[in-house]
Amino acid sequence: MSKVAIIGAGPCGLSILRAFEHLEKKGEKIPEIVCFEKQESWGGLWNYNWRTGSDQYGDPVPNSMYRYLWSNGPKECLEFADYSFDQHFGKSIPSFPPREVLQDYILGRVSKGNIKNKIKFNTRVINTVYRNDKFEINYQDKVNDKTLSDTFDYLVVSTGHFSVPFIPEYEGMSSFPGRIMHSHDFRDAEEFRGKNVIVLGSSYSAEDVALQCNKYGAKSVTIGYRHNPMGFKWPKGMKEVHYLDKLDGKKAIFKDGTEQDADVVILCTGYLHHFPFLDESLKLKTHNRLYPPKLYKGVVWQDNHKLLYLGMQDQFHTFNMFDCQAWFARDVIMDKIKMPSDDEIDKDINKWVSMEEKLENPDQMIDFQTEYTKELHNISDYPKIDFELIRKHFKEWEHHKVEDILTYRNKSFSSPVTGSVAPVHHTPWEKAMDDSMKTFLNKR
């Protein structure tokens, strides 16, 4: 019987554990599986941790979640095909839930089986090499400070790529008298009440961190973009300007000549694909893009078909795309899907990369990733889900944000699994200061 190592028990790792569980429940024999998770619990990025910097064992804290974080996309677009929100909560819930609600949903799907028994918690993978047709993995039991090793036939890397921040350098940083932090360490917008906040970036983190700071009472929020502005109709107290030139004392000076008082600078400058636990020959090297190179179907490592990566793309689709990738990866491991020739693999990768390079706007990007996810869905037995409806929802969501960036979370969408329409939340997002699950689910 073959052995499979999975690194990471966040959403991607849980997806492939779930995929194997589906086969096992149908009476099929599955490989021996060991999942290594360096945190003390499962859920990955969705675990909130007050810590920043290092954990109690000296490892970097992987968590980037913060208080008052609400989903910035419709929950219907990430719904699991085999476990609906209606099933989990026993009723329809609003389309934009806070973090705790989504975490409860993610873990609810995997808590009922024996998936947890396959996970080694508080376990850090130190290094991995491929030798004699096996993956040799050295790992540390962090609680008992023991180093152990094991060998595996297949390796699935499901660590995500939103835990190692990219931190650029700007003139004047070393002498800036205020605070400089990456969004990875952002934990509570209340901390910046009455402050002049500079947010550097132009993607989802910058958008949400800036809105959070405004919502919870920042004196001003100035967003500095590098290439293209987000271009939303920002509420009072917020503005978007072109690219930070330098910090001069407590002033931020931008390329367009704007000068702004600054108490804190928050770097929403993205993350690195970082795999220090892999031998150099096994590492995926890419920036954040919709179709990383050298991955067949976005999953199988071109140079070694026993190495599989999950969730390494820039993302519109998330949980159900991870599931489609996981079902595909499972079937490759189980030899239910035969790998084509090297030439065919190369041709397929180049086709997707070439299409990605021609994308010009969010609608095209949504179409691209929807078609990619549908292709994976069609070649596995992942349960039925309406990806055309999800495509439509994503485009409506983008339109709602353009209409009003402050109120788009107050909209409702229909489930691609059950068809039920989400109710309107009892409190508009811009006025909802309590993000607890209890308050969200129960009308006051």
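Heads up, the Cβ atoms here are built off N, Cα and C, so glycines get one too.
Features reported for this protein in Swiss-Prot:
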| type | residues | note |
| --- | --- | --- |
| BINDING | Cys12, Glu37, Gln39, Leu45, Trp46, Asn72, Val125, Gln315, Thr318 | FAD binding site |
| MUTAGEN | Glu37 to Ala | Retains 15% of wild-type activity with DMS as substrate |
| MUTAGEN | Trp46 to Ala | Retains 10% of wild-type activity with DMS as substrate |
| MUTAGEN | Trp70 to Ala | Loss of activity |
| BINDING | Trp70, Asn72, Tyr170, Ser202, Ser203, Ser205, Arg226, His227, Asn288, Arg409 | NADP(+) binding site |
| MUTAGEN | Asn72 to Ala | Retains 40% of wild-type activity with DMS as substrate |
| MUTAGEN | Tyr170 to Phe | Retains 10% of wild-type activity with DMS as substrate |
| MUTAGEN | Arg226 to Ala | Retains 20% of wild-type activity with DMS as substrate |
| MUTAGEN | His227 to Ala | Retains 60% of wild-type activity with DMS as substrate |
| MUTAGEN | Asn288 to Ala | Retains 30% of wild-type activity with DMS as substrate |
| MUTAGEN | Asp314 to Glu | Increases wild-type activity with DMS as substrate |
| MUTAGEN | Asp314 to Ala | Retains 45% of wild-type activity with DMS as substrate |
| MUTAGEN | Gln315 to Ala | Retains 5% of wild-type activity with DMS as substrate |
| MUTAGEN | Arg409 to Ala | Retains 60% of wild-type activity with DMS as substrate |
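The secondary structure of His227 (mutagenesis position), as reduced to three states from DSSP, is coil rather than helix or strand.
Mapped onto three states, the DSSP output places Val125 (FAD binding site) in strand. Between the CA atoms of Ser203 (NADP(+) binding site) and Asp314 (mutagenesis position) there is a gap of 11 Å, rounded to the nearest whole number. Comparing C-alpha positions, Val125 (FAD binding site) sits nearest to Trp46 among the mutagenesis positions Trp46, Arg226, Asp314.
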